[in-house]
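S.K.: First, the structure itself, so that you have it in front of you.
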Amino acid sequence: MNDLMLDKSALLFGVSKYLEKGIITGNVLIHKSLLAELERESNDGLVSAEIALDEVKKLKDITERILVNFEIVGDDSKKGEANELSREYCLEKGCIIVTADETQKKICDAMGIQYNFLQPLKQGLSFESFFDDETMSLHIKEDTVPRAKKGKPGNWKFVNLSDKPMLSTDVRMIANEIINAVRLIKGSFVEIERRGSLIIQLGNYRVVITRPPLSDGWEITITRPVVRKRLEDYNLDERLIKRLEERAEGIIIAGAPGMGKTTFAQALAEYYMRLGKIVKTIESPRDMHLPPEITQYSKNYAEIGELHDILLLSRPDYTVYDEMRNDEDFKLYVDLRLAGVGMVGVVHATSPIDAIHRFVNRVDIGTIPNILDTIIFINSGNVSKVYTLEMTVKVPAGLKEADLARPVVEIKDLATGNTEYEIYVFGEQTMIVPVNRGITMSNMEFKISKIVNNIIPNATVKYEDGEYVIVIPKEEIGKYNRKLVQRLKRLEKKNNIKIKIKLSD
């Protein structure tokens, strides 16, 4: 009887099924170095190692049942990778390596080692039985009933799929099945593996697996796009279509989670491709379903600097940046936009103004219109608001005196052409102010506020009955010091005005 040396890829491929069905036969060997590697990885919280160790236990049970040997072999004191030590052992003892790894197969060919390359078994995925045409996502967690989110973006409900809670072994079995299927289904890959979590793109499914200690139990979330739209399906305003074709190069697609931002970004990327533009994407994970003409880059497999260099050298007309979350993401968007690359960013936000706030805190006001020119807000799968940004020099709405003119970014509703918000620097703070609720303040009030607010931030200034009244909160009266009194007296004398102090209740 042959001796079969299993590698990690065989364990993750579900080799126990092949043994149980009689597709491969022989004594089962596992090298000590592989067990040591799996132990280290499991202690580091890697889900794949946990799944591989579960498979080892399953193999031990099956070999006892079908009466073949199960043996841990080799010398774990030798230094080297588990695959390398397994090959050395097989060369010495004449064993057959069982693998599902193309690289391992090529090395065995080169070294003249016998191998058995596992071919996929024709079988479906058990979790697919939970999906129907309306299912957006499946939520499985140990000791709870499986649930599904059904409907469409912005109009969905949670549905229990069973009355019986799933056991930890059931959840782990589904996780095992998913990891095994990564090598079988075209377009599948492990996107990220961290301590306690695993993110997989499995064909059309995006899978997130978590385990203790990261989560309080084994949990699997599987999402699937319910709708795939073309840009024409959104029935967009002709003015927006024209802007997207001719002017928009700093685009932000904003919306709450699950509202259809990525679906719209996907439709826009395909639209630009049909216009003959070169389009690339940056994703984490890569879950957009796009034609092969559009290259999709993963943020998890490259440093931000590397992506920056690649995108500048490959000269795309547009780059779609899905899921912008942290400072690095926004910095890359800004750098590429200022370098002349058309950018489409996807941002979580509860309103279009919240999306602009994310940039206001990171860049100078003067560069905002060069970075952003079009904000598209998605709600319930549809475009609900479009803003454009333009820079001008004017007195902000609500300020009265002509010498308060300053650079102002106007945020206009594309549909009406009306300015709804203004961005400008007030004192030392960059503010986004609704035009219909602007700050009403004269030049003198502004000067007094600037002096007082440096020392008493919560104080307010108003003009009434021929006097300028400074209203100070009672708890901050201690900050009203001699230096401030002297400055206000000088201002009174110089401008022939009267300033009065009043405590707020």
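Here the Cβ of each residue, glycine as well, is placed from N, Cα and C on the backbone.
None of the listed substitutions appears in this model.
Quick paste from Swiss-Prot:
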DOMAIN    2-106  domain 'PINc'
MUTAGEN   Arg206 to Ala  Nearly complete loss of ATPase activity, does not unwind HJ DNA
MUTAGEN   Lys261 to Ala  Loss of ATPase activity, does not unwind HJ DNA
MUTAGEN   Asp322 to Ala  Loss of ATPase activity
MUTAGEN   Arg325 to Ala  Loss of ATPase activity
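Provide an account of the burial state, proximal residues and distances for the features listed.
M.R.: The Cβ of Arg206 (mutagenesis position) has 19 other Cβ atoms within 10 Å, all protein chains considered.
In the shown protein chains, 25 other C-beta atoms lie within 10 A of the C-beta of Lys261 (mutagenesis position).
Sequence-distant contacts of Asp322 (mutagenesis position), defined by Cβ-Cβ distance under 8 angstroms and a gap of at least six in the same chain, are Thr262, Ala265, Thr281, Ile282, Glu283, Ser284, Met288, Val346.
Its own atom aside, the Cβ of Arg325 (mutagenesis position) has 12 Cβ atoms within 10 angstroms in the protein chains shown.
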S.K.: Tell me the residue counts in helix, strand and coil for the domain 'PINc' (2-106), as DSSP assigns them.
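M.R.: Split by secondary structure, the domain 'PINc' (2-106) comes out as 60 helix, 17 strand, 28 coil.
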